[in-house]
Amino acid sequence: MSFKDVTAKNFKGLKNVSLKKSMAMEGHTLVGTEARLGDAFELCESFSTSPSNIIEYEYQEEIRPFFQKAGLNKHSIGTHPELTGLGVGMIYNQYTVTMFVDIRKSSRLSLLLPLEQVYVVKNRILQACIDIVRALDGYPHRLMGDALMAFFGRSDVSKEDAIADAINAASTLRLILMDYIFPSLNEDIGEQIDLGVRIGLDYGAEDEVVWGNFGLGSFCEVTALGLPVDMTAKLQQLADKNTAMLGQGILDYIDFPEEYTKPKVKSGEELKYIIPNITNKEGQPINRRIRLLNMARYQELLPFKLNDKKMASAILYPNQFNFECFVIEDNKEVLYNSVSRFLPKKRRLTFKLSIYPGPGIGDLKIIFCKRNHGQEAKDDLSEDYSISIEDNKLIRVKNADNLSLLRKDGCYVLTVPEETLFRGLHTMEVIVRGNHETLFYRNIIGVYIK
């Protein structure tokens, strides 16, 4: 199933909502207060292709295999699963990655639809956001109107992997909302609603984050406290429409490459620090850095099918080539899906381009573009390997002594050996052209290294 199919099952026909009266609910007298609901209404959604409720876990079932995550994340909204036993007055230091997601211009729905339909549409969007966050091992914490707060990370997950999960969740949210859900709603409602999404992300270490049980008596909530957590809502507010704002905690901890970010520009000037730029106890501004995630560039790194991440339309033969990365673990070749997790240093990698012969696939010109980023890479930042294949024979053109071409199971496999050396995010891109420089295929794999 594709993202398009899942969205069609869950969002087509949202405009067709009828009402029927439900049984009146009896009121209950509380201390000093009388509560009575009277006549409630049950929404009966008449969908052309889906049942009355979103098919829970369908986005998860589509997304998780691409990130090599087993099973489903069935955690309910609320307390982080490791902290359910935290009593009132207790605190606990635990790192976390905090996410705030806000759906922009959703208030306009109230001007276009009856409120009953507005409820259904907004609820469906939030349900999808919850499932996408859970697909990347996030823990939805709280709903606030048309916004969602979530946490990533736990004691048995590395900090690096939690950050990668959060960034991947932000990029996947943007992809599915902007390219699938919002267009489906526009078509169904018959209006260009101009919905958008803004996301804030930041990481806080153990000494920066305290979890506590806040509240009184039965009115309690276990949540996180600390500057990185508190600032994430402000990051979301500063994010441009349809992108995510990354906080200093993420930028610094994994040495996230500037090439995959953009500056925040306000009134023609770059905004380098989160605003308001609060001061510390010495009265000095904290100057907490911010950068926008470059969604267009990072989206290309997601391990989804080319059609799903909107790359197939620019290439001629998306289905006659396949680009993969393998890591050697315990003397075995293990598939590593792009940006799916952080790898240790000193691991051998093999990039493989499979070429499936077919009509139109003749002689080829192939370039592998390696790009390292970050402080550890320093001068070792980029290298290109160029080869051509003529009459099914490999011709090495540039820096290609280590490349090899094998015939296997009816296809040709071109291999490029590499190694994990530098901390951060690094990429290998392949570009395949035919005669007259026609673009046959292009794909890119991101490798996170601890």
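Each position is counted from 1, following the chain as shown.
Placement of Cβ uses the backbone N, Cα and C atoms for every residue, glycine included.
What you see is the original sequence, not a version with the noted changes.
Per Swiss-Prot, the features are as follows:
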{"type": "DOMAIN", "residues": "97-236", "note": "domain 'Guanylate cyclase'"}
{"type": "MUTAGEN", "residues": "PHE100 to Ala", "note": "Loss of phage T5 resistance, wild-type cCMP production"}
{"type": "BINDING", "residues": "PHE100", "note": "ribonucleoside 5'-triphosphate binding site"}
{"type": "MUTAGEN", "residues": "ASP102 to Ala", "note": "Loss of phage T5 resistance, no cCMP production"}
{"type": "BINDING", "residues": "ASP102, ASP146", "note": "Mn(2+) 1 binding site"}
{"type": "BINDING", "residues": "ASP102, ILE103, ASP146", "note": "Mn(2+) 2 binding site"}
{"type": "MUTAGEN", "residues": "ARG142 to Ala", "note": "Loss of phage T5 resistance, no cCMP production"}
{"type": "MUTAGEN", "residues": "MET144 to Ala", "note": "Loss of phage T5 resistance, wild-type cCMP production"}
{"type": "MUTAGEN", "residues": "ASP146 to Ala", "note": "Loss of phage T5 resistance, no cCMP production"}
{"type": "MUTAGEN", "residues": "ASP230 to Ala", "note": "Wild-type cCMP production"}
{"type": "MUTAGEN", "residues": "GLN237 to Ala", "note": "Wild-type cCMP production"}
Shell of the Mn(2+) 2 site beyond ASP102, ILE103, ASP146, same chain only (C-beta within 8 angstroms of their C-beta centre): VAL101, ARG104, SER106, ILE125, GLY145, ALA147, LEU148, VAL197, ARG198
Lowest local Cβ density (other Cβ within 10 Å) among mutagenesis positions: ASP102, ASP146, ASP230: ASP230
Rounded inter-Cα distance in Å - ARG142 (mutagenesis position), ASP102 (mutagenesis position): 12
Candidates ILE103, MET144: member of the recorded positions with the richest Cβ shell (10 Å): ILE103
Packing count at ARG142 (mutagenesis position) (other Cβ atoms within 10 Å of its Cβ): 14
C-beta crowding around GLN237 (mutagenesis position), within 10 angstroms: 14
Residue counts (helix, strand, coil, in that order) that DSSP gives for the domain 'Guanylate cyclase' (97-236): 72 helix, 44 strand, 24 coil
PHE100 (mutagenesis position) CB neighbourhood, other CB atoms within 10 A: 26
